[in-house]
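Engineer: Quoted from Swiss-Prot for the published mutagenesis LEU148 to Pro: Abolishes interaction with FIS1. Under its mutagenesis annotations, Swiss-Prot gives GLU250 to Gly the following note: Suppresses the mitochondrial fission defect of a FIS1-3 mutant by affecting interaction with FIS1. Swiss-Prot gives this note for the published mutagenesis PHE400 to Ala: No interaction with FIS1; slight decrease in interaction with DNM1. According to Swiss-Prot, the mutagenesis experiment HIS440 to Glu or Asn carries the annotation: Abolishes interaction with DNM1. According to Swiss-Prot, the mutagenesis experiment ARG461 to Ala carries the annotation: Slight decrease in interaction with FIS1; 20-fold decrease in interaction with DNM1; even distribution along mitochondria not punctate. Record note (Swiss-Prot) on the mutagenesis of ASN544 to Arg: Results in mitochondrial division defect, but has no effect on the interaction with DNM1. Recorded in Swiss-Prot as a mutagenesis result, HIS605 to Glu carries the remark: Abolishes interaction with DNM1. For the mutagenesis experiment ASP664 to Ala, the note given by Swiss-Prot reads: Slight decrease in interaction with DNM1. According to Swiss-Prot, the mutagenesis experiment SER689 to Ala carries the following note: Slight decrease in interaction with DNM1.
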Amino acid sequence: MSVNDQITHIGKTLSTTASAFLNYQKSNSNTQDVLTNNGPYKNLLSNTVNNASSTSYFYKRTEHGRFVKNASNTFEDIYSKTRRGDVFRNKFTDNKTCFRMLTYISDDLLNEIPTKEGLKSDADGKLLTEGGENENLRKNASKKETSLFQGFKSYLPIAELAIENTERLNYDTNGTSGTVGAKDVMSKTNERDEIHTELPNFQDSFLIPPGVETKKISSSYSPSALKSFSQTLVNSLEFLNIQKNSTLSEIRDIEVEVENLRQKKEKLLGKIANIEQNQLLLEDNLKQIDDRLDFLEEYGLEVIEANSDENAEDDGMSERKALKNDAIRNEGVTTESISSEASNLPPRRRQQLRDDNSLNRLGAFYSKSKKRHRKSFPTFQQLYEPGTKIGSIMSTHDDFLTCLDFDAPFGTLCTAGYLDHTVKIWDLSKQNKIGELAGHLATINCMQINRDYGTLVTGGRDAALKLWNLNLAQQLYQETQNLTSPTNHIDSPCVHTFEAHTDEVTALSLDPSFLVSGSQDRTIRQWDLRSGKCLQTIDLSFANVLTTSTNVDLSKSTLLTQRNERPSIGALQSFDAALATGTKDGVVRLWDLRSGKVIRTLKGHTDAITSLKFDSACLVTGSYDRTVRIWDLRTGLLNKFHAYSAPVLSLDLFQENAAVVVADEPSVQIYDSEKDESWSCVEQGNETSVSTVKYKENYMVEGRENGDVNIWAV
């Protein structure tokens, strides 16, 4: 197409477009249909396309989405420019004029910027002032949304400070141009991060704007100078207000992000909890299968499996026959038949028969094949903030809890209460009752769980020590709850009873192979778990040296009013051949069980010792003298001690040089001797005192005077 034809088309285009808009003003039709409904305009558009030969003409002018420069350089494409000056270079005018034309924004367009309320700026067409705002907009700045220009201006000082700090970091203070080491790069990076974090802290640099001096304000007599100062301060106030609103907006964005992260964390916590629940379920099923296999093997109830599925019905009949025959064969060893046969024997022979049966079961129970190893351990408690209450079990017993123990976080819990002769078993994950152990004739004072074998050892005021099978107890309890006729088990949950003490058992410690017990009869006994025999007895003839101290307020402690006498042996713990005991005279003694003699004595308490725990480095003791003392086992010296307002009733080792302490108060105290600080796990509104506590793997369970149990993450 020639140049004349192009000029002709331009003239037709202008006249057609003008006539279309003139007709639009007269007809008041829809704005969007002004040109599309105009016939001459559509014909002109069609002729333009036809004169271009084809639509490929337009595609020929492009390359990878951009228009390419033709030979005549009449088409200007700013994306194809390689230098800044080429953007404004053309054949029609100079660069300065082109720049002004391309960057010009009329006042009408600026006044058409919508505000937050949907209203437009003043329509008087006034130009923006030096401050960058319309005068009327400035008066209502606090009521309207901050503009992009204002926000940009408010952050200019921050950008300048960042550039200044970056240049300072990049400057080589040694004046050398050598290679910078990796450590220098890391230190500079960390320093940049610190500077970036501290950028919003303007401190004193923006309190007084430049050009305003407080001394001149108080001494000036020039109205113009004072007005100038006033205008500068007003502008600075507006600037700070914009900056404050922008910062508040950032804070709101951060709060939204934090809330989103919190919700995401809660979902992930729920996922972990679900995974660990499934792990516990699978562990329980594995344990149940192992117990069933041991039961079938022990009593010869295995049935030969069929070789094909076709004989399944016959196999079922043969299995029932085999069970019937086994029941007939073993009829003589059932509980009822044993009783009938034993009734014809002398009393001494009857007791011997029962003892032999118990010892055989004890030896078989502690065989190596019975030892259980968990495939997984819960870690969910580590995700809680320390001091968070995980859950609670209400009214486990009618009176205060005398002792409790659990095998693992979210595992199995056993509790005993005052004047309650039974042990109750609880599921810590579901927080419900799953079993019960009956057999003691008086209050149970102490207990300990062996999670490798799934056993519990208890000591009571009936002078008896009992070893329980927790798995069997749960199975029997489940059968009872399902209202099914319980299997006529030869076994009972009580595997063995250790009887030798002549007074109540006050403390015990369970080792992999041995059991050590302390009694009010002033003796310590060491038992073999596989044979049930007492290996040695240590007589504590000194236990009556200390009488009841008058320093202790007996009316304050619920335990003391119901237990009027201090225990002769308040606490003990054994590990291999080492034994630590805390007695009524307030002295801690370290024993060698191989010789049965004291190898070290730790003196410091002024009243009976109630609890103690030790590890490889330290020993922690609690006493009725209202103190907790931490001893160095290597030197035998006292490291730290901490005083409380009430007698210390129970404690457990939290970590090295730290302990979880119960001091007859509504809260559990965690005392860290290295940091010399103490913090508490307290339930708001609960004034019931804590009587006993156990801690394992950031998981703490405490029992209270009203029978409640609370579970904490620490």
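Residue positions begin at 1 at the first shown residue.
Each Cβ is built from the backbone N, Cα and C atoms, and glycine gets one as well.
At each noted site, the model still has the original residue.
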Engineer: Relative to the Cα of ASP664 (mutagenesis position), which of the mutagenesis positions GLU250, PHE400, ARG461, HIS605, SER689 has the closest Cα?
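Structural biologist: Result for ASP664 (mutagenesis position): the nearest of the mutagenesis positions is SER689.
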Engineer: Could you tally the C-beta atoms, other than its own, that fall within 10 angstroms of the C-beta of ASP664 (mutagenesis position)?
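Structural biologist: I get 22 for this one.
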Engineer: In whole Å, how far does the CA atom of GLU250 (mutagenesis position) lie from that of ARG461 (mutagenesis position)?
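Structural biologist: With distance taken Cα to Cα, ARG461 (mutagenesis position) is 66 Å from GLU250 (mutagenesis position).
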Engineer: Please report the number of other Cβ atoms within 10 Å of the Cβ of ARG461 (mutagenesis position).
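Structural biologist: The answer is 20.
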Engineer: Please tell me which one of the mutagenesis positions listed here (PHE400, ARG461, HIS605, SER689) sits closest to HIS440 (mutagenesis position), measuring Cα to Cα?
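Structural biologist: Of the mutagenesis positions PHE400, ARG461, HIS605, SER689, ARG461 has its Cα closest to that of HIS440 (mutagenesis position).
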Engineer: Taking the Cβ of PHE400 (mutagenesis position) as the centre, how many other Cβ atoms fall within a 10 Å radius?
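Structural biologist: Taking all protein chains shown, PHE400 (mutagenesis position) has 23 Cβ neighbours within 10 Å.
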Engineer: Determine the Cβ neighbour count for HIS605 (mutagenesis position): the number of other Cβ atoms within 10 Å of its Cβ.
Structural biologist: 25
Engineer: Give the three-state DSSP assignment (helix, strand or coil) for ARG461 (mutagenesis position).
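Structural biologist: SS state of ARG461 (mutagenesis position) = coil.
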Engineer: Using DSSP reduced to three states, classify GLU250 (mutagenesis position) as helix, strand or coil.
Structural biologist: helix
Engineer: Can you tell me how far the Cα of HIS605 (mutagenesis position) sits from the Cα of PHE400 (mutagenesis position), in Å?
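Structural biologist: Answer for this pair: 26 Å between alpha carbons.
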Engineer: Including all protein chains shown, what's the count of other C-beta atoms within 10 A of the C-beta of GLU250 (mutagenesis position)?
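Structural biologist: Excluding its own Cβ, the number within 10 Å is 11.
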